[in-house]
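Engineer: Structure below; questions to follow.
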Amino acid sequence: MQNYKYDKAIVPESKNGGSPALNNNPRRSGSKRVLLICLDLFCLFMAGLPFLIIETSTIKPYHRGFYCNDESIKYPLKTGETINDAVLCAVGIVIAILAIITGEFYRIYYLKKSRSTIQNPYVAALYKQVGCFLFGCAISQSFTDIAKVSIGRLRPHFLSVCNPDFSQINCSEGYIQNYRCRGDDSKVQEARKSFFSGHASFSMYTMLYLVLYLQARFTWRGARLLRPLLQFTLIMMAFYTGLSRVSDHKHHPSDVLAGFAQGALVACCIVFFVSDLFKTKTTLSLPAPAIRKEILSPVDIIDRNNHHNMM
């Protein structure tokens with residue numbers, strides 16, 4: 001009986017899960033890899049395009065009115081900030097990227113775990129994880145700026161910056177829409193961008209993303225409480241950043257809460273639906289060859305039994 005090997009039945013082009021062009025033509029495979037990288041960069045650019053347009057153009061926020069007796073917008077303007085934009089970006093981005101670099105290098109060097117079309121495992125790991133993180137940053141900032149210019153909520157220090165001429169305003173009308181600000185126009189436009197807090201959304205996104213990254217990559221069991229301590233510290237940093245905006249008279253408490261919710265939502269969506277941090281690795285296995293059993297008729301079975309009995 002002929003010994004049939006299942007491996008011979010596999011079409012050569014289907015081995016290694018690819019076509020002959022990908023398996024035997026490295027030039028075409030390399031061009032496809034470059035095309036995919038360019039597509040990823042294009043998607044990253046498009047995700048951050050609303051943020052870039054709003055920040056670099058003269059788009060003005062929605063012109064919202066106010067009530068003369070609204071105490072929530074009568075706070076004085078503070079000259080300094082507890083956490084300015086430079087510190088926020090430096091801490092949020094630098095800490096997250098350094099943690100990702102450390103985690104991926106440890107994972108590849110010590111655990112020998114890396115699967116990617118990019119040949120260098122270190123470059124491949126950083127490309128995937130840092131790319132996903134920056135993609136989420138772009139989405140979060142675009143969401144924030146779109147909300148700011150669309151809603152135009154007045155900051156707590158709006159009247160201090162606007163300095164309207166109340167002698168020309170009839171407060172008995174209730175909601176005042178027709179008014180003119182005598183303050184600096186750039187500061188007035190910035191004072192119309194209260195909802196929602198960009199500091200709260202950005203800090204929550206970066207820190208929660210890092211918390212989830214530690215949950216997926218920090219596998220050392222030596223210190224049971226070390227990982228929860230690090231995660232708690234990161235979340236508290238995000239909370240402090242958002243709450244400082246209330247004490248600085250930059251945002252209302254509801255602005256900060258909305259920013260926290262938006263940053264957390266984007267972080268969870270990026271981690272669970274875009275990145276592969278919590279995705280189980282599945283391998284495609286070919287089915288085992290079927291075992292052919294010899295089928296005998298009842299007469300052949302009787303003859304075979306008689307043959308054994310005679311022996």
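The backbone N, Cα and C atoms fix where each Cβ goes, glycine too.
Keep in mind that what you see is a predicted model, and the values were worked out from it rather than measured.
For reference, Swiss-Prot lists these features for the protein:
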- TYR106 to Ala: No effect on basolateral localization in polarized cells (MUTAGEN)
- TYR109 to Ala: Loss of basolateral localization in polarized cells (MUTAGEN)
- TYR110 to Ala: Loss of basolateral localization in polarized cells (MUTAGEN)
- ASP184 to Glu: Loss of binding to integrin. Loss of function in integrin-mediated cell-cell interaction (MUTAGEN)
- HIS199: active site, proton donors (ACT_SITE)
- HIS251: active site, nucleophile (ACT_SITE)
Engineer: If you count the C-beta atoms lying within 10 Å of each candidate's C-beta, which of the mutagenesis positions TYR106, TYR110 ends up with the smallest number?
Structural biologist: TYR110
Engineer: Work through the recorded positions one by one (TYR106, TYR109, TYR110, ASP184, HIS251) and name whichever has its CA nearest to the CA of the residue listed as 'active site, proton donors'.
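Structural biologist: Considering only the listed recorded positions, the nearest one is HIS251.
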Engineer: Report, in whole Å, the straight Cα-to-Cα distance of HIS251 (active site, nucleophile) from TYR109 (mutagenesis position).
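Structural biologist: That separation, Cα to Cα, works out to 45 Å.
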Engineer: Using only C-alpha positions, which one of TYR106, TYR110, ASP184 is spatially nearest HIS251 (active site, nucleophile)? These are the mutagenesis positions in the record.
Structural biologist: ASP184
Engineer: Let's check the environment of the residue listed as 'active site, nucleophile': how many other CB atoms sit within 10 Å of its CB?
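Structural biologist: Summing over all protein chains shown, the residue listed as 'active site, nucleophile' has 28 other Cβ atoms within 10 Å.
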Engineer: With DSSP assignments reduced to helix, strand and coil, which class does HIS251 (active site, nucleophile) get?
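Structural biologist: For HIS251 (active site, nucleophile) - judged by DSSP and reduced to three states - the answer is coil.
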